[in-house]
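Participant: As annotated by Swiss-Prot, active site, nucleophile applies to Cys237. Residues annotated as active site, proton acceptor in Swiss-Prot: His290. What Swiss-Prot records for Asn302 is active site. Feature annotation from Swiss-Prot assigns domain 'NlpC/P60' to 206-329; the stated evidence is sequence analysis. Looking at Swiss-Prot, you'll find the mutagenesis Glu87 to Gln noted as follows: Loss of muramidase activity. Shows no detectable transfer of ICEBs1. Here Swiss-Prot notes a mutagenesis experiment, Ser98 to Ala, with the remark: Retains 50% of muramidase activity. Under the heading of mutagenesis, Swiss-Prot lists Glu100 to Gln and annotates it as follows: Retains 10% of muramidase activity. Ser167 to Ala appears in Swiss-Prot as a mutagenesis experiment; the accompanying note says: Does not affect muramidase activity. Listed in Swiss-Prot is the mutagenesis experiment Cys237 to Ala, annotated as follows: Loss of peptidase activity. 1000-fold decrease in conjugation efficiency.
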Amino acid sequence: MISKKVVLPLVFSAPFIFFFVLCIVVVMTISRENQVGDDFIGGGDGEYETVGIAPEVERFRAVFEKYARQEGVFDQVNIIMALTMQESGGRSLDIMQSSESIGLPPNSITDPERSIEVGIKHFKKVFKQAGGDVRLTLQAYNFGSGFIDYVKKNGGKYTKKLALDFSRLQAFKMGWKSYGDPSYVDHVMRYVKGSDKNVKPVKGSMDFYETVMKEALKYEGQPYAWGGSNPETGFDCSGLVQWSFAKAGITLPRTAQEQHGATKKISEKEATAGDLVFFGGTYEGKAITHVGIYVGNGRMFNSNDSGIQYSDLKSGYWRDHLVSFGRIK
């Protein structure tokens with residue numbers, strides 16, 4: 001028999017236990033939301049494949065992947081390795097030339113893995129500041145983050161002209177003959193092959209596919225815009241799908257969940273270019289939280305936290321969250 005002396009503390013502690021458990025749940029929820037919103041940058045540049053990467057850089061691929069995954073920019077690995085080719089070509093121990101990003105003199109870092117760790121942290125920081133715009137990220141990696149502010153004040157989108165103007169302006173301010181490399185983006189992109197802006201016919205694709213993709217590709221590289229559904233506001237995932245399909249005379253509902261309900265479910269083997277692909281768990285919300293346009297060969301075109309771009313469905317984040325494929329009824 002339990003005495004009153006013992007029972008009373010147990011009874012009165014129950015509310016405190018409940019409150020304690022509730023606090024833990026709230027903290028875990030907030031932590032998850034922060035992870036999705038801040039630490040993970042989904043999607044990325046699965047359309048980019050490396051070209052001409054030197055063996056001195058390629059041998060560190062596993063290291064690049066390790067820290068890119070750790071920083072939430074795994075889908076940018078090929079871009080980061082292309083950047084490294086431009087920075088050092090693998091001919092320096094400070095392989096990503098990242099010493100200056102932590103306030104050290106050039107080439108202070110003498111361990112390639114440390115250089116990659118620091119360089120990818122810096123890349124991730126700049127990538128977020130650039131809103132997922134890969135070209136703006138690359139140029140800012142060379143110029144410094146001040147270039148991002150300059151672009152935001154001058155149209156909000158990277159152009160080669162802005163890079164040239166910024167270089168001249170900074171050189172004048174500093175009293176130097178030149179400032180940075182205004183052609184840095186071109187120099188990095190030599191080492192990757194990416195998507196073709198011209199939509200090519202895909203065997204077995206839906207009749208409307210070319211019209212849809214011709215419209216969608218107009219916005220490639222633009223940042224993700226929560227709640228956006230037109231060119232003026234920018235696009236979120238379902239907004240891009242709805243807008244692009246409307247250009248082919250196809251009316252779709254607004255949200256990813258609703259678009260999922262408006263399509264006929266098909267298997268991955270049945271899926272062809274022009275079908276939709278749906279995902280769950282990309283943030284705390286409904287069962288279906290993301291949608292993309294399937295383009296064939298295990299890839300989709302979509303608007304995600306990394307911007308409007310192609311993404312790989314074969315492995316990684318999107319594979320883990322894939323729910324189903326759908327065909328327009």
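Each Cβ is built from the backbone N, Cα and C atoms, and glycine gets one as well.
Substitutions noted, but not modelled.
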Participant: As a test of the contact definition, list every same-chain residue at least 6 positions from Glu87 (mutagenesis position) whose Cβ is closer than 8 Å to its Cβ.
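Facilitator: When sequence neighbours closer than 6 are ignored, Glu87 (mutagenesis position) has Ile95, Met96, Gln97 within Cβ distance under 8 Å.
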Participant: May I ask for the distance between the residue listed as 'active site' and His290 (active site, proton acceptor), taken between their Cα atoms and rounded to an integer number of Å?
Facilitator: 9
Participant: Whole-number answer please: how many Å between the C-alpha atoms of Ser98 (mutagenesis position) and Ser167 (mutagenesis position)?
Facilitator: 21
Participant: Could you tell me which of these recorded positions, Ser98, Asn302, has the fewest other Cβ atoms within 10 Å of its Cβ?
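Facilitator: Minimum Cβ neighbour count within 10 Å, taken over the recorded positions Ser98, Asn302, occurs at Ser98.
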Participant: Determine how many residues of the domain 'NlpC/P60' (206-329) DSSP places in helix, in strand and in coil.
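Facilitator: Across the domain 'NlpC/P60' (206-329), DSSP assigns the residues as follows: 32 helix, 41 strand, 51 coil.
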Participant: Could you measure between Glu100 (mutagenesis position) and the residue listed as 'active site, proton acceptor' for me? Cα positions, answer in whole angstrom.
Facilitator: 38
Participant: Report, in whole Å, the straight Cα-to-Cα distance of the residue listed as 'active site, proton acceptor' from Cys237 (mutagenesis position).
Facilitator: 6
Participant: How many Å separate the Cα atoms of Ser167 (mutagenesis position) and His290 (active site, proton acceptor)?
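Facilitator: Cα-Cα, rounded: 39 Å.
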